[in-house]
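Record features, source Swiss-Prot:
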type: ACT_SITE; residues: C571; note: active site, nucleophile
type: ACT_SITE; residues: H880; note: active site, proton acceptor
type: DOMAIN; residues: 205-328; note: domain 'Rhodanese'
type: DOMAIN; residues: 562-923; note: domain 'USP'
type: MUTAGEN; residues: C571 to S or A; note: Impairs deubiquitination activity and protein sorting into the MVB pathway
type: MUTAGEN; residues: Y826 to A; note: Impairs deubiquitination activity and binding to BRO1; when associated with A-827 and A-829
type: MUTAGEN; residues: P827 to A; note: Impairs deubiquitination activity and binding to BRO1; when associated with A-826 and A-829
type: MUTAGEN; residues: L829 to A; note: Impairs deubiquitination activity and binding to BRO1; when associated with A-826 and A-827
Amino acid sequence: MEQNIISTIRDECIRHRSKYLTIAQLTAIAEAKINEFIITGKAKDQDLSSLLDKCIDILSIYKKNSKDIKNIISCKNKGAMISSNSVMIIQLNYVYYKVIHIIVTTNIPHLSEFAKIKLHKSTSDEGNGNNNNNEFQLMNIYNTLLETLLKDENIAKIKSFIKSSIKQTKLNHEQEECNLMRTGSYITSNQLNSLISSSANSASSQMEILLIDIRSRLEFNKSHIDTKNIICLEPISFKMSYSDHDLEKKSLITSPNSEIKMFQSRNLFKFIILYTDANEYNVKQQSVLLDILVNHSFEKPISDDFTKIFILESGFPGWLKSNYGRQVSSSFPSNNNIKDDSVYINGNTSGLSLQHLPKMSPSIRHSMDDSMKEMLVAPTPLNHLQQQQQQQSDNDHVLKRSSSFKKLFSNYTSPNPKNSNSNLYSISSLSISSSPSPLPLHSPDPVKGNSLPINYPETPHLWKNSETDFMTNQREQLNHNSFAHIAPINTKAITSPSRTATPKLQRFPQTISMNLNMNSNGHSSATSTIQPSCLSLSNNDSLDHTDVTPTSSHNYDLDFAVGLENLGNSCYMNCIIQCILGTHELTQIFLDDSYAKHININSKLGSKGILAKYFARLVHMMYKEQVDGSKKISISPIKFKLACGSVNSLFKTASQQDCQEFCQFLLDGLHEDLNQCGSNPPLKELSQEAEARREKLSLRIASSIEWERFLTTDFSVIVDLFQGQYASRLKCKVCSHTSTTYQPFTVLSIPIPKKNSRNNITIEDCFREFTKCENLEVDEQWLCPHCEKRQPSTKQLTITRLPRNLIVHLKRFDNLLNKNNDFVIYPFLLDLTPFWANDFDGVFPPGVNDDELPIRGQIPPFKYELYGVACHFGTLYGGHYTAYVKKGLKKGWLYFDDTKYKPVKNKADAINSNAYVLFYHRVYGV
């Protein structure tokens, strides 16, 4: 059989003129061999025992070859050349696996003998001697084979090897064609895509490819080809008399530093690709630019032997119409025509974001180009001039969304530290790479997105007549020194410490606002007020970013402790700040100021960076006092509170508020300020057809798709660190019709059940109460769309995504504002695995395969370690907030009471009856 298959593979390789056959071609060979050796064979070869024997024989050969394959793949990953014999072994093993897989999953289940055995097994209560023993043995062998297939790790490596090899062969062929072309030639979208892909995977020391977009900055911001090395050179910014020196010093004067640096290295790139749109003037300027680069590059001559300059055939419009048209930064030009629900109907995933969330917090890796996919690097002062005008005139500016599942997750790396190659939604994990390479997680410059610091210089009006020399002259007269007062933001960031290498996650429901008009002696007073003169930001406090320069790599002590002054009933704010600063990942990005790179002033619900900026100032003040001070001190958070009041009037006065509500406000506000998709249009409601199809899916799959839809409008470090999701399902008790909605959350509010006199209440009881199936009252009955009238119905909540940091609010106040003071027992180590939706049934939407949905950290178990407790004493009308926060092994647990803080002698004190908001961090290996 082996020689027969080898001969067939060789014949197919010759026929297709390729060293490698595709997965589909190898599968076809496997199917043909099954027909040849089994189906058309003797009758005895078709009984269950014979088929199982054949599978066992083939499996033994497969296992034997797998040892060699590990070495082959290891050598390939190290860059070694792979021999033809090695390639044949890999392809042969794939056929072996596929033969076994088809026999076990397709042929055997269709045997009448197999059906009878299954029937006997399910209906028989007692054994019937040898026959039943024989049937039992056959079923055992079958189940063992099936389990072996499902748990086999080698097939994923084989598939990855074959796919990557075919892709690389194609890329090499395309690049060879480009190497033979002369400067000034036109290249196709296929060739450009090959160059981009080859550049991303290249180990060469030479920089591969630079794209120059010759359109207006406004059009560039809206949408451009998605690649790492790309600059925008506006058509109006240069003329025929320019040299390469003029381009650098004049045309790029308002460009970001990152683009200027790329252009300065233009002679080091292997390929430079020019492209524009169909505008006649732009096409003319494209030719002018080509002439400048080829014939007037005096400062850095470009040699055709080292650097080739090509023009993209059909320009940007042609790229959009090609198969790679969705590979653009910002939203797709055709995005408005894509229904948000198309993934449920026909598997069209192009309307989803499918961003690759980082393994750590976004923006805290050494290079932004390799960190969070949609995060933006900091702009330089000079690009503010033009970008502010563009943003003011383009309120619909949309950040980029990525392409389909198939492109982004073919190399998706699971964040699970234990099983980096598993896919929760894959039955057999056959399609996951064994050693996937990181995705090209571009961190576009501000010109690619819309994240900018606040407080720009006054923007002069730019003339619209692009063909006049006046504009060029004005550009030449711009004085770089006039912008010198704006400090550039360093594009480098540092790695955030994390309690553990945890996955990442997601978002929030709105909660009912409660004004807790409390007073406290010495703590908070309802009568104490802030002087009116203090209730506005002075001119000196205007929001500029001149002092927000991301710090170079610094080993911060993230467990610093500083008290906070009570500004008159502001203990609700103080306790939450102390707890949130126990989240190391969040504290880090505000200490090193890498958050500033991601402020999105166009976010529709954001504060233009006000909240994020003043929160950062507060963190810096606290850290500085802790580091510089020789004794316990406290600081006044007055400016931060004023900033909160300017965003939400609820926090403007000196009245007491609910600390849980402030926690929700703060995290939501930071999210919107840093939301990279905050200017995207809202999601459309699902059509009835799409909703009906979604209801047929498991919660596991439907919630994952809904999460991807959610990320198209909400994508920030807060999502990564704090946000989760739950499903709310209504069910008609008459016809069993269901309707499910998926709600993101930042703070999860859970009810406290009625106390059983014999037992204490545990937090697990609260989660059971939160997720129990509830019979709706008569006046709350659901209007069932199937029955077309109100029917007896039920409602049930199910947690579908658990975040990296879980904030739990114990709902102590009822609808009448009475407080429940029952002691809820919560552990230091909390296991929420039983409350997580784990109902995957193998069903996907049409067109979506089992290896295409990102896991996003949703791999059980879900265990959490307590690190913060916000406590509330008293009643609705008089009370006080304090906090317990874990400050590492050295300092242990500290108790914060406004300005005062002290070590906790017994950490068990953190478990107390006054707990109101709990902060948990996900941990592994416990």
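Using the three backbone atoms N, Cα and C, a Cβ is placed for every residue, glycine included.
No noted substitution is present; original residues retained.
Counting only the Cα atoms, the space from H880 (active site, proton acceptor) to C571 (mutagenesis position) is about 7 angstrom. In terms of DSSP helix, strand and coil, the domain 'Rhodanese' (205-328) has 51 helix, 25 strand, 48 coil. With the fewest other Cβ atoms inside 10 Å of its Cβ, the least crowded of the mutagenesis positions C571, L829 in this structure is L829. Cα of Y826 (mutagenesis position) to Cα of C571 (mutagenesis position): a distance of 23 Å.
Within the same chain, residues at least six positions away from P827 (mutagenesis position) with a Cβ under 8 Å of its Cβ are I763, L866, I911. For the recorded positions listed here (Y826, H880), the lowest count of other CB atoms within 10 A around the CB belongs to Y826. If you take every residue in the domain 'Rhodanese' (205-328) and average the pLDDT, you get 88.
Straight-line distance linking the Cα atoms of L829 (mutagenesis position) and C571 (mutagenesis position), rounded to a whole number, equals 27 Å. In three-state terms derived from DSSP, Y826 (mutagenesis position) belongs to neither a helical nor a strand segment and is classed as coil.
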